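One structure is given below, encoded as structure tokens.
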Amino acid sequence: MLTLIQGKKIVNHLRSRLAFEYNGQLIKILSKNIVAVGSLRREEKMLNDVDLLIIVPEKKLLKHVLPNIRIKGLSFSVKVCGERKCVLFIEWEKKTYQLDLFTALAEEKPYAIFHFTGPVSYLIRIRAALKKKNYKLNQYGLFKNQTLVPLKITTEKELIKELGFTYRIPKKRL
């Protein structure tokens, strides 16, 4: 367990230190492409882990980011890692914490932020209401009859409004 303040410090530290190896080069992940999600974004007082969403600018890079993740100046070990999710244990101030990393393409960003911020109970209610209208919402997009529904949105707030719901800031979601 860690406090909200500790979680924010870890994220601030990581923003300038995340990179991945690609074709023999170390590519820095820009701070603007790192989004805190999960209980940290909901500003819960105590956190089980730190969840970060990494926005990947090009689809061809997607499969390279997490399996080749590097954190400058921070000791870490990989528990499990795939193309879209990686669970790490990081050493921070003489303690070990779990860091969950997720990836999304730029066009998936609002959906991924919504999905990974949660909480699960809130997502279930939104998805149940959408299911009654034959829609499916996940971290990749909005679908009707298994076909992606293109929405002209760039933020989570726009997504919620487009779906016909009232936007709630993450810490007010139940």
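Using N, Cα and C of the backbone, Cβ positions are placed for all residues, glycine too.
Residues within less than 8 Å, Cβ to Cβ, of D100 (Mg(2+) binding site) and separated from it by at least 6 positions along the same chain comprise G38, D49, V50, D51, L52, K85, C86, V87, L88. Look at Swiss-Prot and you will find D49, D51, D100 tagged as Mg(2+) binding site, backed by experimental evidence.
When other Cβ atoms within 10 Å of the Cβ of H115 (mutagenesis position) are tallied across all protein chains shown, the result is 20. H115 to E appears in Swiss-Prot as a mutagenesis experiment; the accompanying note says: 36x decreased dG:dGTP misincorporation.
Under its mutagenesis entries, Swiss-Prot includes H115 to F with the note: Slower dG:dGTP misincorporation.
What Swiss-Prot notes for the published mutagenesis of H115 to D is this: 18x decreased dG:dGTP misincorporation.
In the three-state DSSP scheme, H115 (mutagenesis position) is classed as helix. Record note (Swiss-Prot), mutagenesis H115 to A: Complete loss of MgdGTP binding and dG:dGTP ternary complex formation but not dG:dCTP ternary complex formation. The unchanged residue is displayed.
R125 (mutagenesis position) is surrounded by 13 other CB atoms, counting those within 10 A of its CB over all protein chains shown. What Swiss-Prot says about the mutagenesis result for R125 to A is this: Loss of DNA binding affinity. Decreased dG:dGTP misincorporation.
Packing around R127 (mutagenesis position) is summarised by its Cβ count: 14 other Cβ atoms lie within 10 angstroms of its Cβ, all protein chains included. In three-state terms derived from DSSP, R127 (mutagenesis position) belongs to a helical segment. What Swiss-Prot notes for the published mutagenesis of R127 to A is this: Slower dG:dGTP misincorporation.
In the three-state DSSP scheme, R168 (mutagenesis position) falls into the coil class. Per Swiss-Prot, mutagenesis R168 to A is noted as: Loss of DNA binding affinity. Decreased dGTP misincorporation.
What surrounds the Mg(2+) site, by Cβ distance within 8 Å of the Cβ centroid and not counting D49, D51, D100, is the set V37, G38, L40, N48, V50, L52, V87, Q98, L99, L101 from the same chain. Reduced to three states, the DSSP call for D51 (Mg(2+) binding site) is strand. When the neighbouring Cβ atoms lying within 10 Å are counted for each of the binding-site residues (D49, D51), the highest count belongs to D51. In the three-state DSSP scheme, D100 (Mg(2+) binding site) falls into the strand class. Sequence-distant contacts of R168 (mutagenesis position), defined by Cβ-Cβ distance under 8 angstroms and a gap of at least six in the same chain, are Y122, I160.
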